[in-house]
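Undergrad: Quick paste from Swiss-Prot:
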- ARG31: active site, proton donor (ACT_SITE)
- ARG104: active site, proton acceptor (ACT_SITE)
- ARG30, ARG51, ALA52, GLN53, VAL54, ASN55, GLU58, TYR59, TYR93, PHE94, GLN95, GLY96, TYR97: glutathione binding site (BINDING)
- SER36 to Glu: Reduced leukotriene-C4 synthase activity by nearly 80% (MUTAGEN)
- THR40 to Ala: Leukotriene-C4 synthaseactivity is reduced by 30% (MUTAGEN)
- ARG51 to Thr or Ile: Loss of leukotriene-C4 synthase activity (MUTAGEN)
- ASN55 to Ala: Does not affect leukotriene-C4 synthase activity but substantially increased KM for GSH (MUTAGEN)
- TYR59 to Phe: Does not affect leukotriene-C4 synthase activity but substantially increased KM for GSH (MUTAGEN)
- TYR93 to Phe: Reduces Leukotriene-C4 synthase activity and increases the optimum for pH-dependent activity (MUTAGEN)
- TYR97 to Phe: Does not affect leukotriene-C4 synthase activity but substantially increased KM for GSH (MUTAGEN)
Amino acid sequence: MKDEVALLAAVTLLGVLLQAYFSLQVISARRAFRVSPPLTTGPPEFERVYRAQVNCSEYFPLFLATLWVAGIFFHEGAAALCGLVYLFARLRYFQGYARSAQLRLAPLYASARALWLLVALAALGLLAHFLPAALRAALLGRLRTLLPWA
């Protein structure tokens, strides 16, 4: 069982570490711009770091759920790769947003595409799981013909 989900677990742990990094950046920005909790407003430089962290945190549960469903029901490697792309895009998003609101846009779109791909993989995997066995075998046979490397 562990071998079947090791990549998903590694990407999950990397995601948790990335969330911790974002939180530490907010703590650092609070000190640099003298914004004490519970305040969430201050100079624009602080607010951008704060918003970037909050935005990343808001999407993290969606990311985790789709990562695991796609990895278990579709393909672990494909889901893990999409997960890595998503996390890298979120890191770039955070770094860009910390510098300027405009610099967040390209990584935001990249992370959204990766997340939607995970949603699609999860949905396809679940659909295949619930199809009758004969229909599933026929569809997988055709898919293997079209995509021999898969």
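The backbone N, Cα and C atoms fix where each Cβ goes, glycine too.
This is the original sequence, none of the listed changes applied.
Relative to the rest of the structure, where do these features sit?
TA: The secondary structure of ARG31 (active site, proton donor), as reduced to three states from DSSP, is helical. Using a 10 Å Cβ-Cβ cutoff, ARG31 (active site, proton donor) registers 10 neighbours.
According to DSSP, ARG104 (active site, proton acceptor) is assigned to a helical segment.
For ASN55 (mutagenesis position), the number of other Cβ atoms no farther than 10 Å from its own Cβ, over all displayed protein chains, is 18.
SER36 (mutagenesis position) falls outside any helix or strand according to DSSP and counts as coil. The Cβ of SER36 (mutagenesis position) lies under 8 Å from the Cβ of ARG30, each on the same chain and at least six residues away in sequence.
Counting every protein chain shown, the Cβ of THR40 (mutagenesis position) has 13 other Cβ atoms within 10 Å.
Proximity of ARG51 (mutagenesis position) to non-local residues of its own chain (separation of 6 or more, Cβ distance below 8 Å) is seen for TYR97, given in sequence order.
In three-state terms derived from DSSP, ASN55 (mutagenesis position) belongs to a helical segment.
TYR59 (mutagenesis position) has a Cβ environment of 15 other Cβ atoms inside 10 Å.
For the recorded site, TYR93 (mutagenesis position), the DSSP three-state label reads helix. The number of other CB atoms found within 10 A of the CB of TYR93 (mutagenesis position), across every protein chain shown, is 24.
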Undergrad: Using the residues the record lists for glutathione (ARG30, ARG51, ALA52, GLN53, VAL54, ASN55, GLU58, TYR59, TYR93, PHE94, GLN95, GLY96, TYR97), what whole-number Å value is the largest Cα to Cα distance?
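TA: Greatest Cα-Cα span of the listed binding residues: 23 Å.
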Undergrad: Pop the Cα-Cα gap between ALA52 (glutathione binding site) and TYR59 (mutagenesis position) into the table, whole Å please.
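TA: Computed Cα spacing between TYR59 (mutagenesis position) and ALA52 (glutathione binding site) is 11 Å.
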Undergrad: In whole Å, how far is ARG104 (active site, proton acceptor) from GLN95 (glutathione binding site) when you measure between their Cα atoms?
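TA: So the alpha carbons of GLN95 (glutathione binding site) and ARG104 (active site, proton acceptor) sit roughly 8 Å from each other.
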